[in-house]
Amino acid sequence: MVKPKYKGRSTINPSKASTNPDRVQGAGGQNMRDRATIRRLNMYRQKERRNSRGKIIKPLQYQSTVASGTVARVEPNIKWFGNTRVIKQSSLQKFQEEMDTVMKDPYKVVMKQSKLPMSLLHDRIRPHNLKVHILDTESFETTFGPKSQRKRPNLFASDMQSLIENAEMSTESYDQGKDRDLVTEDTGVRNEAQEEIYKKGQSKRIWGELYKVIDSSDVVVQVLDARDPMGTRSPHIETYLKKEKPWKHLIFVLNKCDLVPTWATKRWVAVLSQDYPTLAFHASLTNPFGKGAFIQLLRQFGKLHTDKKQISVGFIGYPNVGKSSVINTLRSKKVCNVAPIAGETKVWQYITLMRRIFLIDCPGVVYPSEDSETDIVLKGVVQVEKIKSPEDHIGAVLERAKPEYISKTYKIDSWENAEDFLEKLAFRTGKLLKGGEPDLQTVGKMVLNDWQRGRIPFFVKPPNAEPLVAPQLLPSSSLEVVPEAAQNNPGEEVTETAGEGSESIIKEETEENSHCDANTEMQQILTRVRQNFGKINVVPQFSGDDLVPVEVSDLEEELESFSDEEEEEQEQQRDDAEESSSEPEEENVGNDTKAVIKALDEKIAKYQKFLDKAKAKKFSAVRISKGLSEKIFAKPEEQRKTLEEDVDDRAPSKKGKKRKAQREEEQEHSNKAPRALTSKERRRAVRQQRPKKVGVRYYETHNVKNRNRNKKKTNDSEGQKHKRKKFRQKQ
């Protein structure tokens with residue numbers, strides 16, 4: 001029998017392996033490997049063919065075909081003979097120091113990090129060395145002395161003074177209650193597990209949403225509550241972004257600044273600006289604050305990332321701080337669901353702000369901390385309706401808020417404790433149970449709701465917020481000791497005073513110096529804040545220590561900003577006037593003086609209005625309701641108008657003559673030939689004359705169902721009647 005010939009690749013391979021491109025498609029044969037993918041995978045797996053002697057018969061596709069022993073040609077280039085890339089130790093040290101300062105400055109951005117030797121900077125920062133035994137890894141002989149192998153020892157203190165300071169700081173920050181390494185006796189007492197409602201914002205799902213937002217955003221905005229900015233910060237997220245995502249920009253937005261005095265907002269912005277760029281913001285669709293500055297900042301970030309088609313801005317923070325409200329304010333309409341309770345936003349949401357800027361809303365996230373249940377409730381993390389015993393947290397509310405504010409809000413003069421306060425409030429509001437007993441639970445929920453929604457005036461004072469204390473006089477005993485010593489020993493210098501008195505004097509002087517240094521530092525920080533906080537409408541009525549008078553520097557800054565805005569508006573008006581004006585210059589010569597006088601009067605009125613506002617802010621401890629103020633200021637104006645009318649009726653005075661002369665001049669100007677209208681004005685007049693309703697002209701000329709019996713006769717209607725008469729005559 002003859003052996004059949006080899007037919008080659010014309011036959012179909014019947015195997016069902018995944019490497020066979022001709023295999024039969026099964027039930028799930030939609031996502032099978034195609035022929036190109038199979039060839040690529042075979043290329044990865046294949047081996048060169050060798051004979052029995054080990055010589056390559058068939059090389060791989062990517063292997064060189066040059067025979068062994070041939071001399072390869074090197075490309076002629078001058079770089080082979082030039083110096084290699086080297087750097088001096090001094091210049092490297094200078095680069096590291098300058099880069100450190102730039103990286104720590106929150107208002108500076110390194111544009112092209114790929115072209116800089118960033119590894120030289122990052123290699124020095126080794127936080128994991130804290131837990132490593134340095135003597136085991138690097139002995140003293142290899143680090144110091146003639147046999148040292150390191151140019152720079154790996155130490156966390158440069159000298160003894162810094163080492164002592166580090167030790168003192170660690171001892172001051174040590175808390176025995178938080179030390180888990182201490183051996184304690186087991187007394188059998190166990191802390192009760194927290195309820196699930198106090199763990200809101202800590203679930204795995206919400207943290208997954210947070211990491212989704214962080215990964216997909218170029219700029220991360222952390223929204224803080226202006227009443228307690230440090231309490232609503234998330235240090236864990238900040239350290240995570242600094243270590244794991246250093247290329248992402250983090251900024252702070254201080255929301256709800258309408259619930260805090262303006263001086264406190266300004267100081268908090270100055271304090272937080274040392275870490276990250278900070279903006280004060282008031283989320284409102286009708287009367288927002290900081291919206292223009294925020295959008296301008298986002299545009300600057302968009303210009304930084306010119307290589308990207310668009311940038312995404314993620315909003316993160318504690319629950320109920322106003323993340324969704326900030327997004328609605330930026331869009332000027334409701335695009336996110338908002339509510340004064342925590343947990344309204346469930347999942348992340350993409351919103352388009354502009355063509356190149358997208359906003360991402362994120363649910364509120366809480367990092368597990370050692371806050372008590374009361375702290376968690378007062379931060380607004382928990383919904384008040386779900387708290388089983390709200391009356392337990394009222395004591396903290398009464399401690400944090402001033403008694404005068406609480407008595408003003410609830411019209412209760414005095415109380416002994418939290419329970420007494422709730423009972424009085426229940427009787428006053430009528431929240432009673434059967435038998436006339438006060439409903440403490442309902443009243444407690446009312447108070448907590450008022451606290452979370454800002455109806456009770458409260459805010460955490462910024463650091464160094466205490467006013468300057470006048471230097472106190474020295475005690476009389478210490479002052480009297482000095483002359484006695486001088487009389488007894490006139491030839492010797494007085495070096496000692498009464499023991500305790502001298503120590504107290506030195507302590508007071510050091511305290512005053514430190515206080516002055518802190519105040520000077522705060523003043524330097526405050527000068528960097530550029531926002532005009534005078535435009536914030538503060539809702540709560542503060543008094544006493546919470547009201548700080550407006551400083552002269554603040555007034556000057558606000559006046560400068562006001563004058564800058566006025567100049568910008570005037571420049572815009574000039575540009576518009578130059579573009580729109582088409583009149584000859586000869587006609588405008590007479591009106592120039594009047595226009596200048598009018599502009600100056602308007603400017604004076606605006607400055608007067610601004611100064612009145614500043615005075616009102618300075619003496620804002622005395623507040624008058626809006627209706628009462630309108631009545632008070634309306635009466636003098638009416639009296640002034642009536643007096644002017646009486647004067648005009650009695651006799652023509654000098655002022656009356658001037659008014660008559662002005663009226664005559666105006667009549668003369670009006671009698672002159674009217675100026676030619678521009679095309680824009682003519683089109684506007686035509687549009688105003690046109691009827692806005694559809695079909696109005698039809699009813700004017702036609703009688704439809706006797707709607708218009710007194711119809712106007714037109715040429716068309718007369719022609720139609722004439723035709724009808726002719727037709728009847730023919731018949």
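The backbone N, Cα and C atoms fix where each Cβ goes, glycine too.
The structure displayed is predicted, hence computed values, not measured ones.
Sequence-distant contacts of ASP361 (GTP binding site), defined by Cβ-Cβ distance under 8 angstroms and a gap of at least six in the same chain, are PHE315, LYS323, SER324, ILE327, CYS336, THR345, TRP348, GLN349, ILE351. For GLY317, TYR318, PRO319, ASN320, VAL321, GLY322, LYS323, SER324, ASP361, CYS362, PRO363, GLY364, VAL365, the entry in Swiss-Prot reads GTP binding site.
Sequence annotations record features per position, and here Swiss-Prot assigns domain 'CP-type G' to 207-368.
All protein chains shown were included, and the count of other CB atoms within 10 Å of the CB of ASP258 (mutagenesis position) stands at 21. Quoted from Swiss-Prot, the note on mutagenesis experiment ASP258 to Ala is: Loss of GTP-binding. Punctate pattern throughout the nucleus, including nucleoli.
Where Swiss-Prot documents LYS323 to Ala as a mutagenesis experiment, the accompanying text is: No effect on GTP-binding, nor on nucleolar localization.
Quoting Swiss-Prot on the mutagenesis of SER324 to Ala: No effect on GTP-binding, nor on nucleolar localization. Counting every protein chain shown, the Cβ of SER324 (mutagenesis position) has 25 other Cβ atoms within 10 Å.
DSSP classifies SER325 (mutagenesis position) as helix under the three-state reduction. Over all protein chains present, the Cβ of SER325 (mutagenesis position) has 23 other Cβ atoms lying within 10 Å. Among the mutagenesis results in Swiss-Prot, SER325 to Ala has the note: No effect on GTP-binding, nor on nucleolar localization. The residue drawn here is the original one.
One entry in Swiss-Prot concerns the mutagenesis experiment PRO475 to Ala. Its note says: No effect on nucleolar localization; when associated with A-463.
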Can you name every residue in this chain, apart from GLY317, TYR318, PRO319, ASN320, VAL321, GLY322, LYS323, SER324, ASP361, CYS362, PRO363, GLY364, VAL365, with its Cβ inside 8 Å of the center of the Cβ atoms of the recorded GTP site? VAL223, PHE315, ILE316, THR345
What's the number of neighbouring CB atoms sitting within 10 A of the CB on PRO363 (GTP binding site)? 24
If we count other C-beta atoms within 10 Å, could you say which of the binding-site residues VAL321, VAL365 has the fewest? VAL365
Same chain only, sequence gap of 6 or more: which residues have a CB within under 8 Å of the CB of PRO319 (GTP binding site)? LYS200, GLY201, ALA342, GLY343, PRO363, GLY364, VAL365, VAL366, GLY380, VAL381
List the Cα distance (Å, whole number) between ASP258 (mutagenesis position) and VAL321 (GTP binding site). 13
Model confidence for the domain 'CP-type G' (207-368), as mean pLDDT, reads 91
LYS323 (mutagenesis position) CB neighbourhood, other CB atoms within 10 A: 30
Using DSSP and collapsing to three states, where does ASP258 (mutagenesis position) fall: helix, strand or coil? helix
CB neighbours within 10 A of GLY317 (GTP binding site), counting all protein chains shown, number 25
